[in-house]
Structures are given as C-alpha cells and as structure tokens.
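Asks: Pasting the relevant annotations from Swiss-Prot:
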MUTAGEN   R10 to A  Loss of DNA-binding and transcriptional repression
MUTAGEN   R31 to A  Loss of DNA-binding and transcriptional repression
Amino acid sequence: MRTISYSEARQNLSATMMKAVEDHAPILITRQNGEACVLMSLEEYNSLEETAYLLRSPANARRLMDSIDSLKSGKGTEKDIIE
C-alpha cells in the first residue's frame, strides 16, 4: 500500500485522489501526532462494503468459500454474460 504524509496529501490532493481511483488501490495517509487514514475510491469502498455484507452471514460466507474452492479445483463452469 502506498504511504504518504498528511502534508503531501494536502499539497497534492487532486493528484492523490486520481491515483487512488486509477490504480484501484488505497493510499495510507500518515500524521505525525495522530492515527493514520486511508484514502480509496468510492468504487473500492463500495466493493469492500458489499463483501463485508455478504460475509456477515456464516451460511452465505460458507457458500461463497465453497464456490471459490470449487473454482480453484477446476470444478467451475465458464458461462457468457448476457448484457
């Protein structure tokens, strides 16, 4: 994860925001006398929120993990997406 200081983030806010959006990667912003913060795109944030929501239910989390295991072991089926 890229790490920058609060001063650098403040001086280059627009460019820092663009980098977070374009790279689809969070940026850690540190402060000298305080806790750090993370800057990320709204798309990445929404994705994390959705994942957390889906994993909140133990049964749903188990189904998702079983599906991932099946895919990794070659038991998945590729299908075309109809838009």
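Any Cβ shown, glycine's included, is placed from N, Cα and C.
If you look at the structure here, what lies around each of the features I listed?
Replies: For R10 (mutagenesis position), no same-chain residue lying six or more positions away in sequence has a CB closer than 8 A to its CB. Under the three-state DSSP scheme, R10 (mutagenesis position) falls in the helix class.
For R31 (mutagenesis position), the same-chain residues that are 6 or more apart in sequence and have a Cβ closer than 8 Å to its Cβ are S5, Y6, C37.
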